[in-house]
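Engineer: Pulled the feature table from Swiss-Prot, pasting it below:
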| type | residues | note |
| --- | --- | --- |
| MUTAGEN | Asp32 to Asn | Abolishes phosphatase activity |
| ACT_SITE | Asp32 | active site, nucleophile |
| BINDING | Asp32, Asp34, Asp203 | Mg(2+) binding site |
| ACT_SITE | Asp34 | active site, proton donor |
| MUTAGEN | Asp43 to Asn | Strongly reduces reactivity toward PEA and PCho substrates. Abolishes phosphatase activity; when associated with N-123 |
| BINDING | Asp43, Asp123 | substrate binding site |
| MUTAGEN | Asp123 to Asn | Strongly reduces reactivity toward PEA and PCho substrates. Abolishes phosphatase activity; when associated with N-43 |
| MUTAGEN | Asp203 to Ser | Abolishes phosphatase activity |
Amino acid sequence: MSGCFPVSGLRCLSRDGRMAAQGAPRFLLTFDFDETIVDENSDDSIVRAAPGQRLPESLRATYREGFYNEYMQRVFKYLGEQGVRPRDLSAIYEAIPLSPGMSDLLQFVAKQGACFEVILISDANTFGVESSLRAAGHHSLFRRILSNPSGPDARGLLALRPFHTHSCARCPANMCKHKVLSDYLRERAHDGVHFERLFYVGDGANDFCPMGLLAGGDVAFPRRGYPMHRLIQEAQKAEPSSFRASVVPWETAADVRLHLQQVLKSC
């Protein structure tokens, strides 16, 4: 399938009841990065660049729950002080394996023409995410990569900054993915783009917060057995009517691809 067309050539309604613009993407497909696109936590992976492939206990002891970004700023600073340069970190990011079936899924999505608009929301960092995606040949698929800003500083060392501030009590201080996705949808609506359906592929606890934006007809793809999946199950059990989106757990990305294929067949 090289394109995506409504039945009988009719234009479809978006999720807010507006008529979808001709040629506009019909579906927004959002991916997490760590343990979703790639099969590791990239923040753990870069520890391989440290002396002895281990961080000192004095550094690890500085972590505070909810302030992981601040902790990772210290990790990058420490690595830089040990002589680790961005090119060394890039090599590590480039070598992180994709999750099983992920390359096929991303290739499938890329072949669907205007069906999908694809974005990535990650609490990792832009340098690492982009290094990984470029090495895998999938960077151009993503219209926007929304992650903590990072890049070489004036000394040539990798520096990390928080993505934004927010008032969500459930999320880390540097990123609320609900706010990130909400702001993106608002921006696209201002551009005249109104999506028919939202699809969200993730794994972590911070991927649960944006589930509040999903409505009937939308689909959450939590990685089976991971925190996002467990939180969805708890929410469904506590108040079944509160979670309106369909839930399709995945073990390999082939599970996501097969479901999206069925969605396109029903269009």
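Heads up, the Cβ atoms here are built off N, Cα and C, so glycines get one too.
Keep in mind that this structure shows the original residues, not the substituted ones.
Relative to the rest of the structure, where do these features sit?
Structural biologist: Following the DSSP three-state reduction, the secondary structure of Asp32 (mutagenesis position) is coil.
With a cut-off of 8 Å between CB atoms and residues at least 6 apart in sequence, the same chain places Leu120, Ile121, Ser122, Val201, Gly202, Asp203, Gly204, Asp207 near Asp32 (mutagenesis position), listed in sequence order.
Listed in sequence order, Glu40, Asn41, Ser42, Asp43, Ser122, Asp123, Ala124, Asp203, Gly204 are the same-chain residues at least 6 apart in sequence whose CB falls under 8 Å from the CB of Asp34 (Mg(2+) binding site).
A simple way to gauge crowding: the CB of Asp43 (mutagenesis position) has 17 other CB atoms within 10 angstroms, across all the protein chains here. In three-state terms derived from DSSP, Asp43 (mutagenesis position) belongs to a helical segment.
DSSP classifies Asp123 (mutagenesis position) as coil under the three-state reduction. Taking the Cβ of Asp123 (mutagenesis position) as centre and 10 Å as the limit, one finds 26 other Cβ atoms among all the protein chains shown.
DSSP assigns Asp203 (mutagenesis position) to coil in the three-state reduction, outside any helix or strand.
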Engineer: Including all protein chains displayed, how many Cβ atoms other than that of Asp203 (mutagenesis position) lie within 10 Å of its Cβ?
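Structural biologist: The Cβ of Asp203 (mutagenesis position) has 24 Cβ neighbours within 10 Å.
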Engineer: Other residues with Cβ within 8 Å of the Cβ centroid of Asp32, Asp34, Asp203 at the Mg(2+) site?
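Structural biologist: Close Cβ neighbours, site residues excluded: Phe33, Glu35, Thr36, Ile37, Ser122, Gly202, Gly204, Asp207, Arg223, Tyr226, Met228.
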